[in-house]
Amino acid sequence: MTTQDVIVNDQNDQKQCSNDVIFRSRLPDIYIPNHLPLHDYIFENISEFAAKPCLINGPTGEVYTYADVHVTSRKLAAGLHNLGVKQHDVVMILLPNSPEVVLTFLAASFIGAITTSANPFFTPAEISKQAKASAAKLIVTQSRYVDKIKNLQNDGVLIVTTDSDAIPENCLRFSELTQSEEPRVDSIPEKISPEDVVALPFSSGTTGLPKGVMLTHKGLVTSVAQQVDGENPNLYFNRDDVILCVLPMFHIYALNSIMLCSLRVGATILIMPKFEITLLLEQIQRCKVTVAMVVPPIVLAIAKSPETEKYDLSSVRMVKSGAAPLGKELEDAISAKFPNAKLGQGYGMTEAGPVLAMSLGFAKEPFPVKSGACGTVVRNAEMKILDPDTGDSLPRNKPGEICIRGNQIMKGYLNDPLATASTIDKDGWLHTGDVGFIDDDDELFIVDRLKELIKYKGFQVAPAELESLLIGHPEINDVAVVAMKEEDAGEVPVAFVVRSKDSNISEDEIKQFVSKQVVFYKRINKVFFTDSIPKAPSGKILRKDLRARLANGLMN
């Protein structure tokens, strides 16, 4: 529903009134126990499913029950504490997807510590920068990555490796820490405040330098509850579900919407360390995956792969995509591959914890939804759309900057009050930098990012719109559209295109394909053919890398 709220701000003893158009979920608000520490909330109902499979290690087939995960994470918490990791200390996870990611995150939470996760394929300099910025005291990793971080030992950073074989010199063995006396963990932490930070992901840096995002116990409890709690949860997971986790767990989407949401409801998580299309399809068939949480590059690979015809994918009842909008053509293609699945999207950003909106088609009692929509605002939260030029809130069907307010958003950026103040205003609204609108049925549609909009002679051109058209062409495997400087127009849209296998589609053919479907100022000016589109682990296109190619004359 939408309400016209009169908001009164007291500034210098002068009251000022303004009408804000605020959007809320079509689902009713629910009670959220966000006074609890995250681990207590996650395991609140564990007695009901302690013997049930919790984690399946895809490569090995090893299964951990909920009781195994609970006990082992508590023992690991005691082991970390014995090494000197205290409340508010930071533990870095430098691992591919594995059960140890789950165990380490929960163990840190138990002792009031904070986890920051980094991509193990980062360069040594990138890892070092994050470790130092977060003041990491201990790093959990695999032996093959130790060379990247061993210089940090000079600063007193401890390194724990998860390998079962021989470990590098001066490193500790993960398995030894999990054999510590488990009951001692109860007396370890001081009282954990709901406002204490529990996770410190670093934002993708697609519009600036990476910054530590402080997510609290209260924030993550709220975010998980907004998704999976209540009589009619927005994201209906159940204890019989097998949830696919192929998205990187060092990204907040997998950490929250897959790992934490699954643990809360007692579902089984199938953990896969990397995406490989044939292996993915084999595991879906073998483990009878019911929920596939994906991002557009994976959707694209599945939709365009002939391998899918060889496997039984009928167990999948839900396919949820996030990180970037899907076009209708891609939605239709993936629906054909998963005939029994509901397909929908969610919308989030790290700073929002991360979920702002989610398809109500995923609810236990689903609502009708439209193709291309990114869902409706989550319950127990508020959303508004602002005019980027005037700052006024906008009514339905008017595109503007998306803003969100609620207990789930970040506490702020680590050691960066200026960046925090420019993102969260004095009234608690988080400004996303994304452009979208809410229609007559409360559904959110993303237009693009403010800074990614192309300005052609004053006209705004949204890259996502053109990408959606282009990806529907059968001879195009992947695409990204960015702005290129042009003296007359200011900026013109250009496309980086990955041809489909055996395709020889030309630049002129692509231009004509688009020109027939858009107004004159949205026409593609140039096409550059490339082997791949650079993307962040979250699936978002790294447009700044493509703009750098243009600036350096390295288009092809």
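Every residue gets a Cβ built from N, Cα and C, even glycine.
Just so you know, the substitutions we noted aren't modelled in this structure.
Model, not experiment: these values are computed from the prediction.
Over in Swiss-Prot, the protein carries these features:
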- SER203, SER204, GLY205, THR206, THR207, LYS211, GLN345, GLY346, THR350, ASP434, ARG449, LYS540: ATP binding site (BINDING)
- LYS211 to Ser: Drastically reduces the activity (MUTAGEN)
- TYR253, SER257, ALA323, GLN345, GLY346, THR350, MET358, LYS451, LYS455: (E)-4-coumaroyl-AMP binding site (BINDING)
- LYS274, LYS457, GLY458: CoA binding site (BINDING)
- MET293 to Ala or Pro: Affects the substrate specificity (MUTAGEN)
- LYS320 to Leu or Ala: Affects the substrate specificity (MUTAGEN)
- GLU401 to Gln: Slighlty reduces the substrate specificity (MUTAGEN)
- CYS403 to Ala: Significantly reduces the substrate specificity (MUTAGEN)
- ARG449 to Gln: Drastically reduces the activity (MUTAGEN)
- LYS457 to Ser: Drastically reduces the activity (MUTAGEN)
- LYS540 to Asn: Abolishes the activity (MUTAGEN)
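Features per Swiss-Prot, on structure.
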| residue | record | DSSP class |
| --- | --- | --- |
| SER203 | ATP binding site | coil |
| LYS211 | mutagenesis position | coil |
| TYR253 | (E)-4-coumaroyl-AMP binding site | helix |
| LYS274 | CoA binding site | coil |
| MET293 | mutagenesis position | strand |
| LYS320 | mutagenesis position | strand |
| GLN345 | ATP binding site | strand |
| THR350 | ATP binding site | helix |
| MET358 | (E)-4-coumaroyl-AMP binding site | strand |
| CYS403 | mutagenesis position | strand |
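Comparing C-alpha positions, GLY346 ((E)-4-coumaroyl-AMP binding site) sits nearest to LYS320 among the mutagenesis positions MET293, LYS320, LYS457.
LYS455 ((E)-4-coumaroyl-AMP binding site) falls within a strand segment according to DSSP. For the recorded positions TYR253, LYS274, MET293, GLU401, ARG449, LYS457, a Cα to Cα distance of within 10 angstroms from THR350 (ATP binding site) holds for TYR253.
Comparing C-alpha positions, LYS211 (mutagenesis position) sits nearest to TYR253 among the recorded positions TYR253, MET358, GLU401, LYS457. Here the candidates are the recorded positions SER203, MET293, GLN345, MET358, LYS455, and by Cα distance the one nearest LYS274 (CoA binding site) turns out to be MET293. Between ARG449 (mutagenesis position) and LYS455 ((E)-4-coumaroyl-AMP binding site), the C-alpha separation comes to 13 Å. In the structure shown, across all protein chains, GLN345 is the one of the binding-site residues SER203, GLN345, THR350 with the greatest number of other Cβ atoms within 10 Å. The most densely surrounded of the recorded positions MET293, MET358, CYS403, judged by C-beta neighbours within 10 angstroms, is MET358.
Ranking the recorded positions ARG449, LYS455 by C-beta neighbours within 10 Å puts ARG449 at the top. Counting only residues at least six positions away in the same chain, the Cβ atoms of ALA489, GLY490, TYR521 sit under 8 Å from the Cβ of LYS457 (mutagenesis position). DSSP assigns LYS540 (mutagenesis position) to coil in the three-state reduction, outside any helix or strand. A straight line from the CA of SER203 (ATP binding site) to the CA of MET293 (mutagenesis position) spans 20 Å.
Listed in sequence order, the recorded positions from TYR253, LYS320, MET358, CYS403, LYS540 having a Cα within 10 Å of the Cα of GLN345 (ATP binding site) are LYS320, MET358. Within 10 Å of the C-beta atom of TYR253 ((E)-4-coumaroyl-AMP binding site) sit 27 other C-beta atoms, taking all shown protein chains into account.
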